[in-house]
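Trainee: For Leu62 to Asp, Swiss-Prot lists a mutagenesis experiment annotated as follows: Abolishes interaction with xrcc4 and DNA bridging. Does not rescue end joining in xlf-depleted egg extract. For the mutagenesis experiment Leu111 to Asp, the note given by Swiss-Prot reads: Abolishes interaction with xrcc4. Does not rescue end joining in xlf-depleted egg extract. Associates with DNA ends but does not stabilize the interaction between xrcc4 and lig4. The mutagenesis experiment Leu111 to Ala is recorded by Swiss-Prot, whose note states: Does not affect interaction with xrcc4. Supports end joining in xlf-depleted egg extract. Does not bridge DNA in pulldown experiments with xrcc4.
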Amino acid sequence: MDARLLQLPWRSLRIADCIFMGKVCFTESSYALLLSDLSSMWCEEAKADIIQDRARELNKRLKAPVSSFLSYLSQIVFPVLNSKDNGQNIFSCHRSEAELLLQVKSQLSGLPFYWSFHCKEATVSTVCRHLVRPLKSMTEALESQNQELCLLLKKKDAEIQEYQDSGAVLTRDRLKTEVFDELKFQKSFLAEKVQGLCMSGKAPGFSEQLQQLYDAVIAPKAPTHPKEEDTGNSASHRPMAESSSISFEKTVPTQERTEGGAVSEPSQVPQSSVSCLTHRPPAGASKPKKKAKGLFM
């Protein structure tokens, strides 16, 4: 489950005054949740037995298979991640020294639905695997990109100088630039930009471009999953479809139940369907580049 969670992008989650970056993955019989406010990191991985006991404790008037509870829970969590509303009326959180308690309150078939994520402080290895190592790789990649851009700018300056030596004249003065000085640029950037970024108080999380970079550095390192054995339990470990149907039954006193009051089974979920709750829609097609116009004559 942790390997599957590692490959998911980080998304932002705002609950009252608390701002987190998080990722979550559901299967038909378990889930894994990871949250961080960049001061601490918390996680919970729950199996079927824990989920069943917690569902009975929190929702005494609802009866359903574990897969149905997880399906409905996923449909609550998914729209909240990275949304503008960010679940102000759905989620609440309480911190203690031992855990971060993330509580969910919703409605299902006219009845209240409750859930609690009991997140423990993540281990150092988890923090390193999901944040420290990827961030180090991202930093190295950005440094390499910066060096390539500096080389490109120097080549452009040399190209412009050659045009000027040939007698070319710039027709638009507003496009005139100074010769690129890498050392001067770095000093200016550190003095003017970096301090402003550190003091901006921006919510934790990655921009779209940084998230793509995170995905790129994670992809080659994420372990591949061994082929699942053909057993009766293999289906319960497959990622759950976001649109899985939900089958719940309201509990009634025993003397009022009839022999035909059995709980209907949830519909089967295709093996190819995936419930990555931090799924990002595919990027749109890039616009065609404009034809370059000459600046010298």
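From the backbone N, Cα and C atoms, a Cβ is placed for every residue, glycine too.
Residues as originally present; substitutions not included.
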Trainee: Return only the integer: C-alpha distance in Å from Leu62 (mutagenesis position) to Leu111 (mutagenesis position).
Mentor: 8
Trainee: Could you check the mutagenesis positions Leu62, Leu111 and say which one's CB has the fewest neighbouring CB atoms inside 10 Å?
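Mentor: Candidates: the mutagenesis positions Leu62, Leu111. Fewest Cβ atoms within 10 Å: Leu111.
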